[in-house]
Amino acid sequence: MVNVDTKLLVIFVELLSKRNATYVAEKMHMTAPAVSHSLGRLREIFDDPLFIRVPHGLTPTPKALELGPKVREMLDLWAAINEGDIATFDPLEAAGTFNISFAGTLGDALFDRFLLRVKRLAPGLQVRLTESSSWEADVAAMRSNELDLAFSPFPTRHPEIVEEVVTSFNMWVCARKDHPVLKDHCSLDQYLECEHIFIAQGNPGTRAAPSLIPLDYALQQRGLKRHSTMTVHAWRTQAEVAAQTDMIFTVNSLMKDLVCETYNLNAFPLPSELETVLGLNMLWHRSRNTHPMLVWARNLFKQVVAEYTGKASIAPMHPPMLTDDSGKSGKTGKGDAEKEDESRLSV
């Protein structure tokens, strides 16, 4: 039986993820020769080259790809042993900082409610909610334990990230109450006739998103396109402009009621030809899959979503999705996800 240093396995996982020894050395605060020495030791242990040098880094051997999920599972189990049991987690005794990031296009109403619940149940936690600047920044922050949970309309399929689609929802069209075109419904022709206020998407390409969001893709398939007049940074600006002009905007159902009540707007279902279902993706780093506080927080978020959307419960249909290093999706053993929905956000 070979005695393997846990740090060697961590280096193996990082090499499998980054495929660049220099990046791994920087992340783990090691020298490049030290990483090379560790790789040599791993090759001896597993009797395989594991990684082949190529012009732009390393490429894993079939043996390395086969070992990847097993080594990750072993490290996750070891982390769970060190972290303790969720059954013994007491939110009243919890301390530290709880960091959450969300894509601005989702709106903040649901997350504000979630944070209030966290503070009520775990008063000792410092809670920090920020709007995501980029997907790369979120992954880097989760990797360094500076970000606990992230929420996005886009699935990631990133090898380091566990993702769960918590719920799905539809899109609505918002306009001022005395709008000259949208009076009691919104047809496709009316939708295209109006000028639209878009919300800035940031860089969707970094989130494995298509070049067009589903709503605009559906229009393109028909040879159609929305008339974009203005692009703003937040839903509040969309609503303020729409309340004073004939411009309209499209919002998800989680935000619809708040938007309409606050700014005295009407909301109409998206034209049936363009009906788009969205997914709310909850994301976390796989190294913290069994962290007691985060397991508690994820379950609490799903409870808040169930209350907010009017559902009695959110029944798991599929477990959270893990992406292995070959690019295929797999599933973790303790699922707490609703039906997986790979829809992206439409605005």
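Along the chain as shown, the residues are counted starting at 1.
Each Cβ is built from the backbone N, Cα and C atoms, and glycine gets one as well.
Look at Swiss-Prot and you will find 1-61 tagged as domain 'HTH lysR-type', backed by sequence analysis.
A natural variant is reported in Swiss-Prot for this position, L92 to A, and the note states: In strain: AW1 and ACH0158. In sequence order, L121, A122, P123, G124 constitute the residues six or more apart from L92 (variant position) in its chain with CB-CB distances below 8 Å.
Within the same chain, residues at least 6 positions away in sequence whose Cβ sits under 8 Å from that of I100 (variant position) are F111, F114, L115, V127, R128, L129, T130, L147, D148, L149, A150, F151. Listed in Swiss-Prot as a natural variant, I100 to V is described as follows: In strain: AW1 and ACH0158.
Annotation of the natural variant H185 to R in Swiss-Prot: In strain: AW1. Counted within 10 Å of its Cβ, the other Cβ atoms near H185 (variant position) come to 10, all protein chains included.
According to Swiss-Prot, the natural variant H185 to G carries this note: In strain: ACH0158. A coil conformation is recorded for H185 (variant position) in the three-state DSSP classification, outside any helix or strand.
Swiss-Prot gives this note for the natural variant T206 to S: In strain: AW1 and ACH0158.
Secondary structure at N264 (variant position), taken from DSSP and collapsed to helix, strand or coil, is coil. If you take the C-beta of N264 (variant position) and look for same-chain residues 6 or more apart in sequence within under 8 angstroms, you find R176, K177, A243. Annotation of the natural variant N264 to S in Swiss-Prot: In strain: ACH0158.
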Per-region confidence, the domain 'HTH lysR-type' (1-61) (mean pLDDT, whole number):
87
Which residue counts does DSSP give the domain 'HTH lysR-type' (1-61) for helix, strand and coil?
35 helix, 8 strand, 18 coil
